[in-house]
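Below you'll find the structure, written out as structure tokens, and then a few comments.
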Amino acid sequence: MQQKVLSALEFHKVKEQVIGHAASSLGKEMLLELKPSASIDEIKKQLDEVDEASDIIRLRGQAPFGGLVDIRGALRRAEIGSVLSPSEFTEISGLLYAVKQMKHFITQMAEDGVDIPLIHQHAEQLITLSDLERDINSCIDDHGEVLDHASETLRGIRTQLRTLESRVRDRLESMLRSSSASKMLSDTIVTIRNDRFVIPVKQEYRSSYGGIVHDTSSSGATLFIEPQAIVDMNNSLQQAKVKEKQEIERILRVLTEKTAEYTEELFLDLQVLQTLDFIFAKARYAKAVKATKPIMNDTGFIRLKKARHPLLPPDQVVANDIELGRDFSTIVITGPNTGGKTVTLKTLGLLTLMAQSGLHIPADEGSEAAVFEHVFADIGDEQSIEQSLSTFSSHMVNIVGILEQVNENSLVLFDELGAGTDPQEGAALAMSILDDVHRTNARVLATTHYPELKAYGYNREGVMNASVEFDIETLSPTYKLLIGVPGRSNAFEISKRLGLPDHIIGQAKSEMTAEHNEVDTMIASLEQSKKRAEEELSETESIRKEAEKLHKELQQQIIELNSKKDKMLEEAEQQAAEKVKAAMKEAEDIIHELRTIKEEHKSFKDHELINAKKRLEGAMPAFEKSKKPEKPKTQKRDFKPGDEVKVLTFGQKGTLLEKTGGNEWNVQIGILKMKVKEKDLEFIKSAPEPKKEKMITAVKGKDYHVSLELDLRGERYENALSRVEKYLDDAVLAGYPRVSIIHGKGTGALRKGVQDLLKNHRSVKSSRFGEAGEGGSGVTVVELK
């Protein structure tokens, strides 16, 4: 892309605006190199990156760029062995923190389901160096000072320094407090000169003080003297400071060597963060100018919806629809000067450059932009009627260069084509130049104020006339582009509104040819028709958007209602499960009481059995149905005791015990017995053989209540198998469909013994080892008949 074209379209000013949104000097540096690309794949990727960054800004506000500084100089110095300063290590630590924060921030958003694959891909390249960050932070604080605990040696030296400084100050302050010394001192303070502690002594008392003069006041009236009594103490202090400096140098050298080991990773982190800053700056700019992602193509088709020039004040800029490259490849905008033609031309050119640079463009959603190999522009300040030959020549030199390079993958912009010479010759040249460029199938937008070009679009296939609307009422252009309507001067209307007498205007019109007047009338009619059509289209579009908004609101309400319904069902099911669990616990407690009574050889009394039965029946909760029960799938039939049924209100299987009269049955569900209405029962299968004694045994005979698991670990072989026999019988009586036997892995002897017993047991339907989550081969899961 030619630099003079970028300058003519003021692309550098757009770059300056984008640079203002960068978070670091690194991002600004990268944006300074921003330029249009001719690779559609690269452009689409950059636009998608900006789109993802815009989503992040919309959802989270900003990405964390704090700590991102340019440390490349420090890293290069570390590579060659130069010792880095504490402040440089503070910057490196800040960068390491920024890397950690950015990686976590973007990774968390991706894990939360935000669709940012390209940004996430950048973040995955970041390398967190926690060890290096910890080493630096343990030695240097946020202000670039080496900490006392950076080493034990440094801690000891600084303790010594503080002690020595305290002694020197105490000695000097005692001198200052001396009554004999007060008249000889300019001030009663201890100060420092040449890194040594001194006191201010008046010039006339110099001989009364032994010691070393380190400085004199500007007036010469005060001498800053180090008394002889503290010279040795100051010397000791200086020696300690030298040791401190040497130890700090050693610590910094060690840190530099550690940093040098990771310069490759740090350079990569810098590059990734620089790229992210580059992307997010473009996204922040897009938000500031209300830009959208254009749809890119390589077919030369442009359709900009409500396009706005990004450098004009938002409250003054006029949005325009611009379409080029499908039904016509050339647009010629005609009309008078100062009508806004150049702004329209620059808007098209600048938005094309922005899109090809991976920037979102100030236009409405759904706008399309094309990728061009070349963008040519001949734009100058041609707003004066008087044009010099030199101006015409310079434009013609530029046009000749364009004609030599233009091809079908070019966008060509001509501003006031043919201006600067005789109007008739200029118009003829303009048409000839347009014909030549049009034959290459390039995309062309040209502006001119020559009336001869009004008919150009009607006589050429693939060429469309256009103009910029002029408001007769306000005597000013509206800057609204009218494609399909050629421009007209409006000179008569303007003159009339400004007070020119009617007879002069009438005489002027008579001087015009009938053909010219007819053309002007036709153009005026076209303008009115187009305006009405646009108003109707705008109204239709408004109705469509309102309908879409209503549709989305209804969809959202449906989603919310479904979500609320699902939540209510889930809560109801959870409450039901909790009630069943509580009922099971109550039943277990009751059976445990009966078992205890039996083991203590107590005889059952009638009232104890009656109370236990009532408690068992009352243990089953009365559910508040949060949803309608299932309807029976089969036709109504005659139930009989022993039938296996499904209790629809609870979704559980059970066995019919006896009919209690009317339409109710006593149903056994596991260890629970309850009354259920016949309409809430669904037949599954008939009873194989009635076992009348089963319920009696369950309460009065066999002690059948057991846990769902039998733990045999630590048991002797024979005792363990005996327990398995008893446990299986009890589990069958308890109505359990499935139990687990924990035998452990060990030598495998107990496991094999259990497996052999289960194969031949009358109540075992099947058995298997537990899954990974059930205990693996250390557990056998038994299905009971």
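Think of each number as a place in line: the chain as shown, counted from 1.
Quick reminder: no glycine exception, Cβ is built from N, Cα and C everywhere.
Taking the Cβ of G335 (ATP binding site) as centre and 10 Å as the limit, one finds 27 other Cβ atoms among all the protein chains shown. Annotation source Swiss-Prot lists ATP binding site at G335, P336, N337, T338, G339, G340, K341, T342.
As annotated by Swiss-Prot, domain 'Smr' applies to 710-785, with the evidence given as sequence analysis.
In Swiss-Prot, the entry for mutagenesis G340 to R states: Prevents disome splitting. The structure shown retains the original residue. G340 (mutagenesis position) falls within neither a helix nor a strand when secondary structure is assigned with DSSP, and so counts as coil. In the structure as shown, the Cβ atom of G340 (mutagenesis position) sits within 10 Å of 23 other Cβ atoms.
For K341 (mutagenesis position), the same-chain residues 6+ apart in sequence whose C-beta sits under 8 angstroms from its C-beta are I333, G335, D415, T447, V468. Listed in Swiss-Prot is the mutagenesis experiment K341 to A, annotated as follows: Probably binds less ATP, more associated with polysomes than disomes or trisomes, does not restore alanine-tailing, does not restore erythromycin sensitivity, outcompeted by wild-type strain in vivo.
Under the three-state DSSP scheme, E416 (mutagenesis position) falls in the coil class. According to Swiss-Prot, the mutagenesis experiment E416 to A carries the annotation: Probably decreased ATP hydrolysis, more associated with polysomes than disomes or trisomes, does not restore alanine-tailing, does not restore erythromycin sensitivity, prevents disome splitting.
In sequence order, I742 are the residues of the chain that are 6 or more apart from D711 (mutagenesis position) and have a CB within less than 8 Å of its CB. For the mutagenesis result D711 to A, the note given in Swiss-Prot is Slightly reduced ability to restore erythromycin resistance in vivo, outcompeted by wild-type strain in vivo.
Applying an 8 A CB threshold to same-chain residues 6+ apart, the list for H743 (mutagenesis position) reads L712, R713, A720, L750, R751, V754, G778, V779, T780. Record note (Swiss-Prot) on the mutagenesis of H743 to A: Dramatically decreased binding to stalled/collided disomes.
The DSSP secondary structure for D711 (mutagenesis position) is strand.
Between the CA atoms of T342 (ATP binding site) and E416 (mutagenesis position) there is a gap of 8 Å.
Averaged over the domain 'Smr' (710-785), the predicted model has a pLDDT of 83.
G340 (mutagenesis position) sits 12 Å from E416 (mutagenesis position), taking the Cα positions as reference.
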